[in-house]
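Okay, structure first, notes after.
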Amino acid sequence: MSTWNPENDVDLLSGSEDEEDVSMKRDYHGREAILFVVDANLQTAGVERLLEALNIIRTAFISGLLVNDKDLIGLIFANTKHSPPPLEASALDNIVMPDNCAVFLPLRQLTKPIVEHYLEFMGGVETQFADVYGLAEPDGRGRFDLMIRLCIEMLEKCGKKLNNAKIAYVTDVREPHPSNSNHFQAALQKASDLEGKEFEFHVIPMVDDFDYEPFYKEFITLSRAIELDAFQVPDAQMLREILSDRKLKQDFLRRCLGHFSFYLGPNLSMSVQYYNYFQRRAYPRKVQILRRDNSVVRTKRVITVQKQKDDGSQDIEHEYQIKVTGGWYTCNVGERDLRISMDQLNRVRNLHKPQMMLLGFKHRSSLPEVSYIKPANFMYPDDQSIIGSKRLFRALWERCLVRDKIAICLFMCKRKSIPRYVALVPVEAPDNGEDKNYRSLLCGDGFKIVYLPEAKHIRHLDLQDWNNTENTADEQKVEFFQKIIKKLRVDYQPNLINDPSLDALQANLLALSLDFSTDTKGLDNLLDTSQQDKRIEKLLPDYEMFAPEAEPHKKRAAKSTTAGASGPKMAKIDDDQLKEFEFVKSLNKDEALTSCTAAQLHFILQHHFDVTMPKSSKKAKLVAKIEELHK
């Protein structure tokens, strides 16, 4: 995060610039645009390298169509011999086309026909690219400065308001012109035009051992207005992955969650902004389609106001429509109706602006490594609202790093939200040699906002009058509540692991709309296991190994009499015993009459009750008759 280093900052307090212009807030409205420029020299090393570059752009097209179809994307081929017009030739009416450049796709929103057109082009690119576009003669080098001018003109005349425009130049040539030529100096002068227009220029090398020294190191530093020594050679493979995912290193604007003021003390504050570490993978919006033509049903919320007649009837005297913001709430107070408009309601809800207040500092060891509440956010300064915020922020960050301290703050992240206790943990940008995952580039020097699950970290601070100390809990209650917090479960949504359900949904959408199948890897792209092992090693000492539990011997269960199973064996009943009435009564009491034979049951009925039953009577009927006579 070198952008808020005081050594690289412009002295805003010197009065060299208009203070009103500096303090004016940046306009965050607009669209993102990315213009792909593919060097035709890629075909000289074999058509496989050109296909690899086009496949990267194909992945970016598909991801843009599925995730955010409002971004503008264009495609230009540079250093070509021929300049065939694009499919929409009228889009270049107001643009001056230089030689050795061909516009395949002007800056447009991604739609299904555009992606289908690109896929059809890729189907025959192996045999048709050399004939349709060719390579610039005699040495395959066109005018680099004219190509940059074409890109700037296309971005300016795209017809949309842009807030983040990028030019991605895909090549394997280390310099567009010889260093002793006039075209080389003219190309370097175009870097100042990019810096003035605030357009980002990125080189995407198609070879891993790409050399930036001859030309692109100086060109990129001039376009970004940084020192030549501050340039760091990026990883070529990492840049190709970034391009396919369309998450470039400088894209902090899309991930910004809000801007707020950080109050350090009386009459001392600075403006900051906070972000998510990673974007959530948004599912496509649910829509309703018509059965006849699969067109999307578009609905619009409308509020209709009806006024009835005063005579008490249900007849409507007047009816009109209002906007959603023009509605109101009505409550009956006494005999009068009190009307509260939405504007008045929002003013009551928005009494407090998002802000953060510093409470104190604690040692870093007092913060547990794992917090069972919610994912952390990332914070760094914003010099647009309060001048000098970057300098003050860096001073606080450096002091916390040196003293190994964390800042305990009260944070209200957005309007109408509940203030939360948070800890600001200073973090440093990882070295390129330590982590080769390109997602680490999204995080730099700054503070990590860790949400605290309980208030134990602010227990021994001076809370003054605004927080009553009588509400504090003793240590036993805090430990008990910590155990409760650890039992809570939250949805684990790591964006570094592919969501199999989302991949399946996207594959089905692509198969339905573009009629081609995709390889869904599912959970194959897991995190680096070595990084996981390092984190697990820190947690292993907290676990205890118990002795193996002895499994008790299983007892043989008795057989059940249900489901046709045989019951326990009983002694045979002698006929002499049946002559005794007391013995028969005991059999009936123990419900053991079923153990007698049918002949014995007939003998009991005839001998003791003088009842004769038919010989064909079933055993159950005989038992029921004996039980009835006993009653």
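Indices start at 1 and increase along the chain as displayed.
Each residue, glycine too, has its Cβ placed from N, Cα and C.
Small disclaimer: the values here were computed from a predicted structure and weren't measured.
What Swiss-Prot says about this one:
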type	residues	note
VARIANT	Glu48 to Asp	In strain: NC304, NC322, NC359, NC361, NC375 and NC399
VARIANT	Ala136 to Val	In strain: NC304, NC322, NC359, NC361 and NC399
VARIANT	Arg174 to Ser	In strain: Canton-S, NC301, NC304, NC319, NC322, NC335, NC350, NC357, NC358, NC359, NC361, NC362, NC375 and NC399
DOMAIN	262-487	domain 'Ku'
VARIANT	Arg336 to Ser	In strain: NC335
VARIANT	His553 to Pro	In strain: Canton-S and SB2040
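What Swiss-Prot annotates, mapped onto the structure for a quick look.
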{"residue": "Glu48", "record": "variant position", "Cβ contacts under 8 Å, 6 or more apart": "none"}
{"residue": "Ala136", "record": "variant position", "Cβ contacts under 8 Å, 6 or more apart": "Ala40, Asn79, Thr80, Lys81, Asn100, Gly142"}
{"residue": "Arg174", "record": "variant position", "Cβ contacts under 8 Å, 6 or more apart": "Phe210, Asp211, Tyr212, Glu213, Pro214, Phe215, Tyr216"}
{"residue": "Arg336", "record": "variant position", "Cβ contacts under 8 Å, 6 or more apart": "none"}
For Arg336 (variant position), name the DSSP secondary structure in the helix/strand/coil scheme. strand
According to DSSP, which kind of secondary structure is Ala136 (variant position) found in, if we only use helix, strand and coil? coil
Assigned conformation of Arg174 (variant position) - DSSP reduced to three states: coil
